Amino acid sequence: MGSKRRFSSEHPDPVETSIPEQAAEIAEELSKQHPLPSEEPLVHHDAGEFKGLQRHHTSAEEAQKLEDGKINPFTGREFTPKYVDILKIRRELPVHAQRDEFLKLYQNNQIMVFVGETGSGKTTQIPQFVLFDEMPHLENTQVACTQPRRVAAMSVAQRVAEEMDVKLGEEVGYSIRFENKTSNKTILKYMTDGMLLREAMEDHDLSRYSCIILDEAHERTLATDILMGLLKQVVKRRPDLKIIIMSATLDAEKFQRYFNDAPLLAVPGRTYPVELYYTPEFQRDYLDSAIRTVLQIHATEEAGDILLFLTGEDEIEDAVRKISLEGDQLVREEGCGPLSVYPLYGSLPPHQQQRIFEPAPESHNGRPGRKVVISTNIAETSLTIDGIVYVVDPGFSKQKVYNPRIRVESLLVSPISKASAQQRAGRAGRTRPGKCFRLYTEEAFQKELIEQSYPEILRSNLSSTVLELKKLGIDDLVHFDFMDPPAPETMMRALEELNYLACLDDEGNLTPLGRLASQFPLDPMLAVMLIGSFEFQCSQEILTIVAMLSVPNVFIRPTKDKKRADDAKNIFAHPDGDHITLLNVYHAFKSDEAYEYGIHKWCRDHYLNYRSLSAADNIRSQLERLMNRYNLELNTTDYESPKYFDNIRKALASGFFMQVAKKRSGAKGYITVKDNQDVLIHPSTVLGHDAEWVIYNEFVLTSKNYIRTVTSVRPEWLIEIAPAYYDLSNFQKGDVKLSLERIKEKVDRLNELKQGKNKKKSKHSKK
């Protein structure tokens, strides 16, 4: 990071310390003087309903007696008629048949592995079985159940709150990044695995919990893998803590071995036979082929809802529009039944996610009404949608890939694994025999799809992970017990990046800046940029830009309306690039004019995504609270000042100095600094001039290498802000190094001239 020279009384020589480092040191001192208040003590109901029962000795019969009573033992209120109806449905789930067997295993072991196919009821029922045995409300503890995805954490918490006849956010709640719907009454908390990891950074023993359930462990997310390694250590220190590892797939022996031969209980799902159909040849346009297949099913097949798997929000929303339009046409022209089409992806607001559980529309003239759910791979195992009889599987999903040599992490549309294909097909056989239409050949399934997806830890940039592990007190990363250890090169890259960001010192120890950066739920690069932004007199603006970078794309560009959408975007465009354009969009969104116009209509007319913008607004507020908590100054430069935009670009360079590209001399495109990758600027950028040097937010791997969300910067800023990274002795020979050498000479000459002038001034003043 860039350095300022700071003199201290203990050190007569100047000590080089970056601005963010100084801010972190001050924040650390202040927090020692004024420690943050700990969380509120838990408050629970106890009117003796559990009297006579012994913790960790509850039988299924005793628990069911409490469930069948008139009074809710967790609230003291009478059960509602709706509760009684739901209880009957719950008792029919496959897990209920094995409640006694589960309890015996749970009571006699500290760690157990539970396998239940999607639809067996494991995610909603097992945590409730645990509550009746743990009695957390009498012990002042909580039960945690982690989910890899936010959507699942929210929707499952809502369902379980209904099942337990309690209010969501009270006895049952959820915690996801930037949203906490729990209270001091909460005894069962559904949360993303990342949120539990953040809690562990503050409380290494997770002392608030008496039982932790890691659900969907087969997904092998980064956070789940780290939690598993961490919990292996915690259980040694906490013999009172119980762990349940839950998986939807039967390859659970690996989990058993990892947890020292933990016992396993498997519960079969309720599945009916599923007929598989393959295409005779490769489908060039899988999206078009998927839409045609859905419409063909609707026109020709018997009653039953359809689940279509696609790769992301844009693709899903496009398909929702097309299927809705063509479905209406089928109703009018062919007399087909009505069609309700619902999207499902991570950034969808909770009330819209819930619509997927609505019943299908009524039949019309004897033709069945149908519900179509178009989802990312979240519907593979995380959520169960009743009524699905037909699955359309194009065979793709978005997967993160990372190349440590060129430090590029990208989301790529890639073929799914055989395990995923089987999970998808299984969704069709939940309520009756179903059909799965695979939009690829049988030969491709047998020969081209890998058996299992690679764990996320093997295909990710590990900077955030290493910072988390350091904050968790794990210094020996080489010997940390990963289920699948990442490549040493990936680990080295992460350590190197964190060292350049001054989050780790040269010995690999956490610095005050690293400790402070780890408090922000952001990529370390963004956290460091935000912490140091006050020095550039623009922390308010950087706060906004960071929030805007943390949400899905705010610009909407419909296929039929590209020209209008581009014209609307140009209203906000700033010639220096996309980051300041995002700032302009946010300011316009928050303006009185937009609200007087009607904010939803304003967003529609300007081709902006209201959901993304309101999410950015929420994230900004939360980050602002963190800034205030750690006494980080919130400031801005006068908008009329000629320095206003330069200050913002300098602050951006202080975070993105490792993501820089230079225009190629005498050739088209750019070349990335240090890694020498040929790249093009993404067509979506608004950069209004041929900038020589740019920072970029992401590297997009498609048929060509693109850099996206770019802003022009001056190379002298980079040398000044990040001298360690721009130590030219570490650069390969070539155009980038030559240019930087020339700029460095120029900067050094200017500095010498300044120093010469200052010496003359001091001589005159002495005279």
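Don't overthink the numbers, they just go from 1 along the chain as shown.
Each residue, glycine too, has its Cβ placed from N, Cα and C.
Look at Swiss-Prot and you will find 103-268 tagged as domain 'Helicase ATP-binding', backed by sequence analysis.
When other Cβ atoms within 10 Å of the Cβ of Thr118 (ATP binding site) are tallied across all protein chains shown, the result is 22. Per Swiss-Prot, the feature ATP binding site maps to Gly116, Glu117, Thr118, Gly119, Ser120, Gly121, Lys122, Thr123; the stated evidence is sequence analysis.
For the mutagenesis of Gly194 to Asp, Swiss-Prot gives this note: In PRP43-DN1; dominant-negative phenotype. The structure shown keeps the original residue. In sequence order, Arg177, Ala223 constitute the residues six or more apart from Gly194 (mutagenesis position) in its chain with CB-CB distances below 8 Å.
According to Swiss-Prot, the mutagenesis experiment Ser247 to Leu carries the following note: In PRP43-DN2; dominant-negative phenotype. Within 10 Å of the Cβ of Ser247 (mutagenesis position) there are 25 other Cβ atoms, across all protein chains.
Residues annotated as domain 'Helicase C-terminal' in Swiss-Prot, with sequence analysis given as evidence: 293-473.
While the structure shown retains the original residue, Swiss-Prot records the mutagenesis experiment Gly395 to Glu with this note: In PRP43-1; temperature-sensitive. Within the same chain, the residues at least 6 positions away from Gly395 (mutagenesis position) whose Cβ sits under 8 Å from its Cβ are Tyr286, Pro415, Ile416, Ala421, Arg438, Leu439, Tyr440, Ala444, Phe445, Leu449, listed in sequence order. Gly395 (mutagenesis position) carries neither a helix nor a strand DSSP state and counts as coil.
In the structure as shown, the Cβ atom of Gly121 (ATP binding site) sits within 10 Å of 22 other Cβ atoms. In this structure, Thr118 (ATP binding site) belongs to neither helix nor strand by DSSP; it is coil. Shown in sequence order, Val95, Phe114, Gly116, Asp215, Met246, Ala248, Val267 are the residues of the chain, 6+ apart in sequence, with a C-beta less than 8 angstroms from the C-beta of Lys122 (ATP binding site). Between the CA atoms of Gly121 (ATP binding site) and Ser247 (mutagenesis position) there is a gap of 12 Å. The record gives Gly116, Glu117, Thr118, Gly119, Ser120, Gly121, Lys122, Thr123 for ATP. Within 8 Å of the mean position of their Cβ atoms, the other Cβ atoms in that chain belong to Leu93, Pro94, Val95, Ala248, Val267, Gly269, Thr384. If you take the C-beta of Thr123 (ATP binding site) and look for same-chain residues 6 or more apart in sequence within under 8 angstroms, you find Cys145, Gln147, Ala152, Val156, Asp215, Glu216, Met246. Counting other Cβ atoms within 10 Å of each Cβ, the binding-site residues Gly116, Gly119 show the lowest value at Gly119.
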